[in-house]
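Take a look at the structure set out below.
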Amino acid sequence: MAAAAATAVGPGAGSAGVAGPGGAGPCATVSVFPGARLLTIGDANGEIQRHAEQQALRLEVRAGPDAAGIALYSHEDVCVFKCSVSRETECSRVGRQSFIITLGCNSVLIQFATPHDFCSFYNILKTCRGHTLERSVFSERTEESSAVQYFQFYGYLSQQQNMMQDYVRTGTYQRAILQNHTDFKDKIVLDVGCGSGILSFFAAQAGARKIYAVEASTMAQHAEVLVKSNNLTDRIVVIPGKVEEVSLPEQVDIIISEPMGYMLFNERMLESYLHAKKYLKPSGNMFPTIGDVHLAPFTDEQLYMEQFTKANFWYQPSFHGVDLSALRGAAVDEYFRQPVVDTFDIRILMAKSVKYTVNFLEAKEGDLHRIEIPFKFHMLHSGLVHGLAFWFDVAFIGSIMTVWLSTAPTEPLTHWYQVRCLFQSPLFAKAGDTLSGTCLLIANKRQSYDISIVAQVDQTGSKSSNLLDLKNPFFRYTGTTPSPPPGSHYTSPSENMWNTGSTYNLSSGVAVAGMPTAYDLSSVIAGGSSVGHNNLIPLANTGIVNHTHSRMGSIMSTGIVQGSSGAQGGGGSSSAHYAVNNQFTMGGPAISMASPMSIPTNTMHYGS
């Protein structure tokens with residue numbers, strides 16, 4: 001059934017028909033498609049009648065919240081057809097670049113100049129009609145309230161700025177794309193969840209011929225403004241909508257995206273990233289290409305007691321005369337269900353991390369609905385295990401080199417930080433013991449995961465477990481330097497301070513005996529509080545690094561160190577490590593940590 005009346009008008013006639021109920025208002029967004037052709041088909045008298053406009057027309061679509069107003073104009077700006085298309089309108093796509101609308105006993109076939117024009121028109125129409133004819137994969141897996149909040153959040157320029165100012169993130173993406181320019185030169189690119197469009201601009205810098213930038217939030221409008229102001233409208237096409245619901249006019253050579261959340265999987269955008277492979281050519285690539293989740297046991301009595309102390313508020317027998325103690329158990333459960341988002345000194349880790357890898361080129365969406373990570377840790381230290389720490393690395397495996405982006409605690413801090421999941425009952429383990437178990441992540445419709453962790457010390461049989469809600473983390477990061485664990489000093493710090501000073505030229509800060517050049521002991525003598533130590537662990541082959549002091553809560557930019565002697569690679573391969581500020585300083589025994597995955601090609605480790 002037609003939603004509104006429409007009239008086809010012969011050449012030279014004035015406009016006819018009006019937008020029906022629910023039609024687009026005067027403030028709606030207008031999209032223009034030149035070169036359209038119109039064919040009217042009817043059988044009012046029992047015979048098929050056809051009328052085709054001989055000249056190309058200009059089609060205008062005025063998008064509204066519930067319907068789209070469509071009008072076609074001749075070169076003389078005479079309206080030859082006008083109607084409103086809502087969710088009740090009978091309509092369908094025809095072939096690769098045509099669309100048919102049935103109004104009463106007449107049908108109107110609109111042919112667009114290019115398949116790209118048709119896809120843009122079709123995406124606008126689907127958005128206006130509310131997608132009620134079929135539910136997309138995204139809609140099936142996501143609660144509406146969660147989706148609304150999610151896209152509203154990413155529609156703010158301030159949030160885009162927060163991500164763009166994570167210079168490790170942004171700089172690594174740009175370096176990965178530009179250093180692998182042959183993967184982009186004259187290629188077709190799909191940017192999934194483009195946000196401000198920054199990755200699309202990087203692809204354009206690398207020489208991409210066409211970039212389709214898909215964005216479901218209102219940020220798409222801002223991205224379109226940036227595309228126009230940077231004179232890239234001929235190469236970057238912003239497509240408003242979800243990648244599960246829009247249409248692309250052609251297959252692409254490479255997909256780029258920044259789909260990672262806390263613990264890699266939070267927000268479930270990785271599934272949209274994998275869904276986009278329906279547009280990827282068989283020989284196509286994806287940036288990022290693989291993702292590694294690392295987990296390791298940690299000890300942190302201070303964090304553990306913080307959570308219990310908060311819950312002890314409910315242990316009061318007389319709070320303004322009310323006994324709250326009956327809720328203390330529920331409060332403990334609630335606080336310990338929260339994953340803790342912050343950073344930490346790497347020396348709290350008690351074993352080498354276990355790695356779980358997702359190859360985005362091979363993985364399917366369903367693989368991320370239930371993620372089971374078995375682990376077996378060989379304990380390097382004795383003490384209480386308070387939980388598991390998580391971080392991730394992603395690799396951009398290009399034709400020229402592989403670039404890594406890491407959120408490891410040894411690396412410069414990013415807006416992903418690290419995540420820790422506590423046990424309600426800590427486990428005691430000795431050096432040489434094995435801690436085994438499973439971390440199970442079950443996807444939920446709130447665009448997140450329910451986490452179940454079960455761990456056991458094999459030698460004693462002692463076991464602990466916890467259930468956590470990744471959608472409701474505790475943001476603990478304060479911008480201050482994380483403290484090393486108690487008992488980390490194996491010589492006198494006071495003596496070391498003065499002994500170290502004797503090896504320095506205090507006026508110039510010249511390094512002696514391999515100490516970092518930027519360490520100025522005069523700051524210690526003046527008060528010591530300005531010396532920034534973060535994630536204190538000496539790593540082999542890191543080279544001399546500039547150590548800068550950052551403001552509280554800031555995301556730091558990178559320094560550069562070339563030619564690490566510990567570079568890996570085959571014969572003739574090159575390796576560059578873009579090292580960072582105050583992440584690597586001296587102190588404490590090293591803990592063996594899993595390094596980024598070795599790829600048999602030229603590799604680069606930028607800002608990570």
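Including glycine, each Cβ sits where the backbone N, Cα and C put it.
Annotated in Swiss-Prot:
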type	residues	note
DOMAIN	147-454	domain 'SAM-dependent MTase PRMT-type'
MUTAGEN	Tyr154 to Ala, Phe or Arg	Loss of S-adenosyl-L-methionine binding. Loss of protein methyltransferase activity
BINDING	Gln160, Arg169, Gly193, Glu215, Glu244, Ser272	S-adenosyl-L-methionine binding site
MUTAGEN	Arg169 to Ala	Loss of protein methyltransferase activity
MUTAGEN	Tyr173 to Ala	Reduces protein methyltransferase activity
MUTAGEN	Ser217 to Glu	Loss of S-adenosyl-L-methionine binding. Loss of protein methyltransferase activity. Localized in the cytosol
MUTAGEN	Ser217 to Cys or Thr	Loss of S-adenosyl-L-methionine binding. Loss of protein methyltransferase activity
MUTAGEN	Ser217 to Ala	Loss of S-adenosyl-L-methionine binding. Loss of protein methyltransferase activity. Localized in the nucleus
MUTAGEN	Ser229 to Glu	Abolishes dimerization
MUTAGEN	Glu267 to Gln	Abolishes histone methyltransferase activity and reduces coactivator activity
MUTAGEN	Arg551 to Lys	Abolishes dimethylation. Impairs transcription coactivator activity and regulation of alternative splicing. No effect on methyltransferase activity
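Structure with Swiss-Prot features highlighted.
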| residue | record | DSSP class |
| --- | --- | --- |
| Tyr154 | mutagenesis position | coil |
| Gln160 | S-adenosyl-L-methionine binding site | helix |
| Arg169 | mutagenesis position | helix |
| Gly193 | S-adenosyl-L-methionine binding site | coil |
| Glu215 | S-adenosyl-L-methionine binding site | strand |
| Ser229 | mutagenesis position | helix |
| Glu244 | S-adenosyl-L-methionine binding site | coil |
| Glu267 | mutagenesis position | coil |
| Ser272 | S-adenosyl-L-methionine binding site | helix |
Rounded Cα separation (Å) that holds between Ser217 (mutagenesis position) and Ser272 (S-adenosyl-L-methionine binding site): 14
Inter-residue Cα distance where the pair is Arg169 (mutagenesis position) and Tyr154 (mutagenesis position), in Å: 17
Among Glu215, Glu244, Glu267, which are recorded positions, the residue with the most C-beta atoms within 10 angstroms of its C-beta: Glu215
Site extent for S-adenosyl-L-methionine (largest Cα pair distance over Gln160, Arg169, Gly193, Glu215, Glu244, Ser272, Å): 25
Densest Cβ neighbourhood among Ser229, Ser272 (recorded positions), 10 Å radius: Ser272
Entries of Arg169, Gly193, Glu244 which, being recorded positions, have CA atoms within 10 angstroms of Glu267 (mutagenesis position): none
Arithmetic mean of per-residue pLDDT over the domain 'SAM-dependent MTase PRMT-type' (147-454): 97
Between Gly193 (S-adenosyl-L-methionine binding site) and Tyr173 (mutagenesis position): CA-CA distance (Å): 15
Cβ packing number for Tyr154 (mutagenesis position), 10 Å threshold: 20
Neighbour-count leader, CB within 10 A, recorded positions: Gln160, Ser217: Ser217
Neighbouring C-beta atoms (10 Å sphere around the C-beta of Tyr173 (mutagenesis position)): 24
Nearest-integer angstrom distance between the alpha carbons (Cα) of Arg169 (mutagenesis position) and Glu244 (S-adenosyl-L-methionine binding site): 25
Cβ neighbours of Arg169 (mutagenesis position) where a neighbour is any other Cβ within 10 Å: 22
For Gly193 (S-adenosyl-L-methionine binding site): intrachain residues, at least 6 apart, with Cβ closer than 8 Å: Tyr154, Val214, Glu215, Ala216, Val243, Ser257, Glu258, Pro259, Met269, Ser272, Tyr273
